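Q: Per Swiss-Prot, the features are:
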MUTAGEN   Leu8 to Ala  Impairs membrane recruitiment; when associated with A-11 and A-15
MUTAGEN   Trp15 to Ala  Impairs membrane recruitiment; when associated with A-8 and A-11
MUTAGEN   Gly80 to Arg  Impairs phosphatidate phosphatase activity
MUTAGEN   Asp398 to Glu  Impairs phosphatidate phosphatase activity
MUTAGEN   Asp400 to Glu  Impairs phosphatidate phosphatase activity
MUTAGEN   Lys801 to Arg  Abolished acetylation by ESA1, leading to decreased diacylglycerol synthesis; when associated with R-496
Amino acid sequence: MQYVGRALGSVSKTWSSINPATLSGAIDVIVVEHPDGRLSCSPFHVRFGKFQILKPSQKKVQVFINEKLSNMPMKLSDSGEAYFVFEMGDQVTDVPDELLVSPVMSATSSPPQSPETSILEGGTEGEGEGENENKKKEKKVLEEPDFLDINDTGDSGSKNSETTGSLSPTESSTTTPPDSVEERKLVEQRTKNFQQKLNKKLTEIHIPSKLDNNGDLLLDTEGYKPNKNMMHDTDIQLKQLLKDEFGNDSDISSFIKEDKNGNIKIVNPYEHLTDLSPPGTPPTMATSGSVLGLDAMESGSTLNSLSSSPSGSDTEDETSFSKEQSSKSEKTSKKGTAGSGETEKRYIRTIRLTNDQLKCLNLTYGENDLKFSVDHGKAIVTSKLFVWRWDVPIVISDIDGTITKSDALGHVLAMIGKDWTHLGVAKLFSEISRNGYNILYLTARSAGQADSTRSYLRSIEQNGSKLPNGPVILSPDRTMAALRREVILKKPEVFKIACLNDIRSLYFEDSDNEVDTEEKSTPFFAGFGNRITDALSYRTVGIPSSRIFTINTEGEVHMELLELAGYRSSYIHINELVDHFFPPVSLDSVDLRTNTSMVPGSPPNRTLDNFDSEITSGRKTLFRGNQEEKFTDVNFWRDPLVDIDNLSDISNDDSDNIDEDTDVSQQSNISRNRANSVKTAKVTKAPQRNVSGSTNNNEVLAASSDVENASDLVSSHSSSGSTPNKSTMSKGDIGKQIYLELGSPLASPKLRYLDDMDDEDSNYNRTKSRRASSAAATSIDKEFKKLSVSKAGAPTRIVSKINVSNDVHSLGNSDTESRREQSVNETGRNQLPHNSMDDKDLDSRVSDEFDDDEFDEDEFED
């Protein structure tokens with residue numbers, strides 16, 4: 001039941017991870033330190049699920065490095081991808097439009113109220129001081145928004161009136177600001193009167209004397225999204241204010257319009273009316289169709305010309321004040337627009353950090369923890385950042401099918417807690433990392449499976465050995481897109497080649513144009529995979545074929561790209577020879593094992609601040625170029641190939657040499673066969689004189705047939721050797737004839753005199769065996785005749801092996817015994833001369849054979 005529960009829980013988690021609405025994950029980042037101390041990094045691929053984001057502040061992604069908040073936040077796109085946003089300089093012009101984005105906005109509290117210097121203050125101090133104060137006020141307006149404080153009197157009214165005038169420029173007004181002291185005093189008096197009337201009007205409407213300005217300011221360049229909770233009461237009060245000021249027919253929607261570009265603007269619905277409208281009609285907000293854009297709203301103006309006086313004098317004063325202020329604000333607005341056009345800021349999106357930005361993160365050598373948080377911790381994604389030195393080689397390993405025994409079952413069985421990894425893989429990779437190599441785990445899984453993949457690699461333990469830590473590089477695509485590329489299209493090498501080339505460019509930025517794989521500089525030392533696509537990916541980035549290992553489902557490791565693919569091994573056997581395949585990395589040219597750091601290739605202190613570029617002169621380059629791979633036991637000790645443009649002359653010379661060799665071999669074969677036939681005839685003459693009877697006739701016939709066959713062979717060779725016809729015989733026929741006559745060219749050569757002795761000995765042994773077999777047959781027949789008995793009787797003194805079975809009668813009758821003895825004696829007398837004659841004949845015959853078969857010393861010496 002435990003396995004069932006684990007399986008159900010894992011399936012539910014996997015199904016939820018496949019859902020695009022909840023898919024989240026981040027890919028590990030690699031930072032490479034160069035000899036001059038410069039840092040370069042791989043992309044920050046961070047993906048969140050499709051959360052329901054209502055506020056622009058929720059798009060801000062906080063980045064924590066080693067549990068410390070960094071000062072470089074990221075922004076979340078609508079698709080769930082996070083990216084950095086940086087301001088571009090004026091010198092950057094050729095940037096695609098799709099990379100231009102709005103800045104990162106966050107929920108910030110409203111700016112605190114602070115007293116500001118009005119342009120109307122200090123009027124008696126002279127014109128120069130007034131101009132300085134005017135510039136100071138303009139700078140304040142551009143930097144931060146201004147807010148209306150109802151409790152302020154006097155100066156605040158002039159400030160608000162200045163803001164109101166700046167928002168409603170008129171085209172017809174061309175008056176200049178007051179320069180004399182009298183004009184300034186007149187403007188100041190009118191401002192005070194306007195402020196008093198405005199405060200009296202707001203008090204009658206029962207607007208609160210103090211508004212809550214502690215709400216969040218939610219502004220984004222992509223659009224204005226107000227806070228509904230804070231703006232609800234204000235909308236009601238604004239409607240009541242418009243009703244009291246402009247009548248019952250006034251609607252807030254009539255003041256807000258949208259232009260063709262989608263910008264929201266405030267317009268004057270009564271612009272067709274004149275300024276001298278009768279009392280009771282809404283006053284003129286702006287003339288000549290003046291509009292207010294979103295920039296004006298963000299500048300902080302929240303109030304327009306809302307006052308309306310029942311008396312004519314007040315209306316005249318207010319009208320003159322509005323004209324003066326509108327002319328002043330028109331001049332100021334033109335200056336501000338020109339200045340803003342020159343200093344317009346543009347923001348670009350990116351997923352990489354520069355050298356200066358990386359140095360601000362306070363990184364350490366080896367492994368660093370990354371955490372990405374959205375909306376104050378509602379969604380958190382974690383990953384790792386590895387800082388590596390430029391001179392430490394990398395060993396790549398696939399995960400599915402390379403660490404696991406199969407692609408599919410590696411996912412399924414790992415969910416229920418069953419170990420489905422190859423034996424010895426943890427021990428081998430641990431030894432490789434101990435020798436000073438960096439381990440890189442590469443897989444075509446999607447970024448949403450990053451957490452599950454890392455947890456699986458950390459859980460592998462075999463006989464006390466675990467896999468070493470290393471970056472897990474996954475596909476930045478979603479799960480369905482990654483599965484389609486790997487399962488349906490069966491092209492995982494498309495992602496792997498692009499990813500490895502990107503990592504390689506971190507080490508060698510100036511070698512991107514190298515096309516030849518043999519000449520390509522690469523930081524990768526070896527690669528492990530389970531398919532031919534993995535081998536092709538590793539070979540594309542410059543890994544030699546002799547260091548690309550492919551493992552099958554049975555645990556056999558072989559080198560698939562080598563021409564001699566008969567090499568078979570395993571992780572356990574490679575672990576025994578790990579120092580041969582992966583020699584220890586030397587960090588110092590004097591001492592090879594002086595490094596005491598736990599991080600491969602890093603100094604013991606593990607800090608980036610203590611880097612000294614002068615020590616790189618004494619360091620030795622650890623990357624083995626592909627040129628060194630040409631001088632191995634497999635490649636270097638081969639016979640060099642002849643570099644000749646035209647091979648036709650060589651083919652003709654080879655054909656002539658073959659013909660000459662054929663002629664020589666034919667002549668040698670003829671002479672050898674002739675000598676063998678002569679010696680065979682000499683050997684067969686000796687038994688021909690002494691053999692009698694039928695046996696002698698057979699031997700004579702056999703000897704004569706051998707001589708005839710030998711003579712025929714000699715004649716055939718002599719005829720073929722005397723008149724060789726090269727024109728009618730092809731090269732194939734010549735080679736076949738050489739093979740039939742000389743044997744296989746791979747066989748060991750034999751000396752001619754040894755062949756002659758072998759032939760002579762074989763003929764002699766053959767003749768001797770025939771003679772011995774015929775003599776033995778004759779003697780056996782005679783022995784059987786000699787020992788045969790016709791009648792059975794009592795046992796006698798002469799006992800033979802054949803007569804033992806007949807000695808079964810009793811010995812009771814002496815007469816019978818005497819008779820039997822007499823008959824036996826008579827029979828013995830009759831047979832004895834005959835047997836003696838046979839023995840003499842046999843001895844003489846054997847002696848003759850021995851005399852005939854003796855070696856002739858003269859013949860042997862010849």
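Please read every residue number as a count from 1 along the shown chain.
Each Cβ is built from the backbone N, Cα and C atoms, and glycine gets one as well.
Where in this structure would I find these features, and how exposed are they?
A: All protein chains shown were included, and the count of other CB atoms within 10 Å of the CB of Gly80 (mutagenesis position) stands at 20. Taken residue by residue with DSSP, Gly80 (mutagenesis position) is part of neither helix nor strand, so it is coil.
In three-state terms derived from DSSP, Asp398 (mutagenesis position) belongs to an extended strand segment.
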Q: Identify, in sequence order, the residues in the chain of Asp398 (mutagenesis position) that are 6 or more apart from it along the sequence and have a CB within less than 8 Å of its CB; answer 'none' if there are none.
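A: Long-range Cβ contacts: Tyr441, Leu442, Thr443, Phe528, Gly529, Asn530, Asp534.
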